[in-house]
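Here is the structure we will look at, set down as structure tokens.
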Amino acid sequence: MLIKSEYKPRMLPKEEQVKKPMTSNGRISFVLMAMAVLFACLIARGLYLQTVTYNFLKEQGDNRIVRTQALPATRGTVSDRNGAVLALSAPTESLFAVPKDMKEMPSAAQLERLSELVDVPVDVLRNKLEQKGKSFIWIKRQLDPKVAEEVKALGLENFVFEKELKRHYPMGNLFAHVIGFTDIDGKGQEGLELSLEDSLYGEDGAEVVLRDRQGNIVDSLDSPRNKAPQNGKDIILSLDQRIQTLAYEELNKAVEYHQAKAGTVVVLDARTGEILALANTPAYDPNRPGRADSEQRRNRAVTDMIEPGSAIKPFVIAKALDAGKTDLNERLNTQPYKIGPSPVRDTHVYPSLDVRGIMQKSSNVGTSKLSARFGAEEMYDFYHELGIGVRMHSGFPGETAGLLRNWRRWRPIEQATMSFGYGLQLSLLQLARAYTALTHDGVLLPLSFEKQAVAPQGKRIFKESTAREVRNLMVSVTEPGGTGTAGAVDGFDVGAKTGTARKFVNGRYADNKHVATFIGFAPAKNPRVIVAVTIDEPTAHGYYGGVVAGPPFKKIMGGSLNILGISPTKPLTAAAVKTPS
């Protein structure tokens, strides 16, 4: 018997197909195909540029050059205490060429005209332009604006103008020895331009630009090399242009009248040590320093050492009074005497003089006897304290420290001769500074060419009472009977001292070469101004300090007091009173 089965096999569900991952060979194939397509595009683009747009792109590339252009920092302006500009930088243009990119030389006519405009010989221009390996060569720097425009009108290819700054000195030779000058790159070379270089110069910047073949900037480009310039600091000096003008003019008159070799004047603010004027003659134009010789460029007030002669005597007298070695009532025997074989004498013989008389008559004998009351070492230390033999650190090239030999090397006569200004040397600026110890009530002040906001700290040399006493004694020098009456200023008590020194030439003191000095202050009771004048080697109309340097001192002192608005301290004489017209 057959049995029918009811069994039906169960069907398994259909498995879902899973895609096989791409093999490494597949990925490589894909990348290669993509690169092939990209490469084909590049080839196509290159063919397009080489054929369809070649001429256009070549012309544009030839006409545009990427350059890094200097952005010069503007050098700081220098002005006097009242704002008169003494030195400034003005925009100018300089011309350079790119011989490397020149396809052909400028025509003969163009070169001839360019030569005329920039004042460079044609053969020099041609030699510059024939240096084909160079991509930069200066043709002429700091052109006059009108000249620059005429050069541009020539349409010279591969001649490029660069913006620069040129230093100008509006006052010309008036401030030459103080301000100094810069080189063509704007770096200080002498005077305050050199000593204040770090403050004045600033820091140059840079800009990446696109220029055409004529050198014109067609675009500025973004670049990490771009940097804004940092301009220099403006400097306000202590100098007063009005007083400087007066001092310079009077100095030149004196040098001419006495047919002298040279002259120097220094004017100080007696209360602060600020330098109000400093002038030398001969001088030079700092706008054209290359035309000046070494004699004209020398800042004699700072570099030249002088033996001060009798101008040193007030300090010796002050020291003796300050130490109690003498008093105003003592009379000294002032007849000639000897130290060993060496005589000490005065121009005129005075049997005896009190301290006032020693000052007024400028007695070598009396001053030397006061100096002899101190040891050599003590006098050496005293002169050193006054700044003799010590550099002032003014920053001026060639600044002298003066000369003060060690006391152990002094011969017996030298302590005496130093007391009346022989055997020690200092600059006129150092001498003027020493006088601040008298005008500032015994305190020696530092000097400054920059305007001071606060009074400086000085060094005490004498007691206040001593300084006042000596100032009063020094008024007698400009009064009748004194050696400095030529320096008297009407309406003011002027304290002063004359100095006449023979010059040391070829190992001996010359009989016919002198330095005439006159230095003083006013008003004597409350000094505001110190004026120091030296005339070097006067050959006409006298040689004594009072005769030669006294008259310019008088004019400069009187004018300075008037400029500063200082009222007279005593009645004017009838001759000085001007009747209104």
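Using the three backbone atoms N, Cα and C, a Cβ is placed for every residue, glycine included.
Taken from Swiss-Prot, the feature active site, acyl-ester intermediate covers S310, and the record attributes it to sequence analysis. Record note (Swiss-Prot) on the natural variant F504 to L: In strain: CDC84-060418, CDC77-124615 and CDC84-060384. Recorded in Swiss-Prot as a natural variant, A510 to V carries the remark: In strain: CDC84-060418, CDC77-124615 and CDC84-060384. While the structure shown retains the original residue, Swiss-Prot records the natural variant A516 to G with this note: In strain: CDC84-060418, CDC77-124615 and CDC84-060384. Quoted from Swiss-Prot, the note on natural variant H541 to N is: In strain: FA19 and CDC84-060418. Among the natural variants that Swiss-Prot reports, P551 to S is described with the note: In strain: CDC77-124615. One natural variant named in Swiss-Prot is P551 to L, and its note says In strain: CDC84-060384. Annotation of the natural variant P552 to V in Swiss-Prot: In strain: CDC84-060418; the original residue is retained in the structure shown. According to Swiss-Prot, the natural variant I566 to V carries the following note: In strain: CDC84-060418.
It is H541, among the recorded positions S310, A516, H541, I566, whose Cβ has the fewest other Cβ atoms within 10 Å in the structure shown. With respect to the residue listed as 'active site, acyl-ester intermediate', the closest of these variant positions in Cα terms is A516, chosen from F504, A510, A516, P552, I566. Restricting the variant positions F504, H541, P551, I566 to those with a CA within 10 Å of the CA of A510 (variant position) leaves F504, listed by sequence position. Between I566 (variant position) and F504 (variant position), the C-alpha separation comes to 40 Å.
Between the CA atoms of P552 (variant position) and H541 (variant position) there is a gap of 14 Å, rounded to the nearest whole number.
Rounded to a whole number, the distance between the Cα atoms of P551 (variant position) and A516 (variant position) is 12 Å.
Cα of F504 (variant position) to Cα of H541 (variant position): a distance of 22 Å. Among the listed variant positions, namely F504, P552, the Cβ with the most fellow Cβ atoms inside 10 Å is that of P552. Highest local Cβ density among the variant positions A510, P551 belongs to P551, counted as other Cβ atoms within 10 Å over all protein chains shown.
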